[in-house]
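Colleague: Input: one structure, supplied below.
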Amino acid sequence: MASSDAAAAQAATPLLKDELDIVIPTIRNLDFLEMWRPFFQPYHLIIVQDGDPKKTIRVPEGFDYELYNRDDINRILGPRASCISFKDSACRCFGYMVSKKKYIYTIDDDCFVAKDPSGKDINALEQHIKNLLNPSTPFFFNTLYDPYRDGADFVRGYPFSLREGAPTAVSHGLWLNIPDYDAPTQLVKPLERNSRYVDAVMTIPKGTLFPMCGMNLAFDRDLIGPAMYFGLMGDGQPIGRYDDMWAGWCTKVITDHLGLGVKTGLPYIWHSKASNPFVNLKKEYNGIFWQEELIPFFQSASLPKEADTVQKCYLELAKQVRAKLGKVDGYFNKLADSMVTWIEAWDQLNPPKGAVATANGTAKSK
């Protein structure tokens, strides 16, 4: 009996509870955490408050968290705080920067616990962790999808030399209920709902881009963290709602170059409410046209062999953004500058081993 109790206790131990931070951008009280309490309470939360820093954000009791507002961001980063968006959920990437954990899970505050087809609550975090801890298959598509899941395997004809897979850098989760639409689609399909639950996880093939959504996303911070910059969006910028997609395009180019994998599929969350399509259209208007230039840019982007770290890859991408997308609109020159500033800020707060960080400055070796 004692051994079965011990086994039950071991099974209930949260996976990676000391190695994972949950990052939540918000402008409101976080009552939604009550629904997530059984799954999130053992973890450390990093809350990034957008908007008015004088506003008080209420967090339910019993959660271990840090909360950063705009004043904190300015204090910690100094002049480099200019790279962190204001009045846009892109501010969440500040949480990635200040975290000291190996893994990050980020979720929006309008996302609730979904149920699987049997009616059981879905532990989204547990599935993301499984996705990240198992390899990806970016170099050859497996028709049974993720061969490392229980009940699946490599199919006949899958090269034996590729069956070890590649390290998984990103786990991109999905959603039920309110779709993740652009504003024009939102306007013509106001009653559409995502109701189809697909029990699958797959690796996005090398050379294929995808529209990354930040509302239910996990990643290995050690492998890809510096590439998870959600751009310069929102207040004072000519574009919004492209923050997660920008990060996804940059990340995919870099993971392809470094031989890392990106998974999409399970887990699902319940997206509870639609944002205003007219407000969204104003934010997205330029992006709707610009993306016709952005997609070919990322599809043809190539990184040199010398770019052997995420930071080097990202700085090279920033150069290419300036050289090629700067012709599309002057905003992209500003964005390229912010990409460089982001890497400087990342290295400021995350100095290489053997170096110490100086306040609002570069790292100096001991």
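Count begins at 1; order follows the chain as displayed.
Note: Cβ is positioned from N, Cα and C throughout, glycine not excepted.
So, quick note: what you're seeing has the original residues, none of the substitutions.
I grabbed these lines from Swiss-Prot:
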MUTAGEN   R149 to A  No effect on the activity
MUTAGEN   R156 to A  Loss of activity
MUTAGEN   R163 to A  Decreases activity 50-fold
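Buried or exposed, and what's around them? Tell me for each listed feature.
Modeller: Secondary structure at R149 (mutagenesis position), taken from DSSP and collapsed to helix, strand or coil, is coil.
Over all protein chains present, the Cβ of R156 (mutagenesis position) has 5 other Cβ atoms lying within 10 Å.
Residues within less than 8 Å, Cβ to Cβ, of R163 (mutagenesis position) and separated from it by at least 6 positions along the same chain comprise P147, F154.
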Colleague: I'm trying to understand the geometry here, so how far is the Cα atom of R156 (mutagenesis position) from the Cα atom of R149 (mutagenesis position), in Å to the nearest whole number?
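Modeller: R149 (mutagenesis position) has its Cα 17 Å from the Cα of R156 (mutagenesis position).
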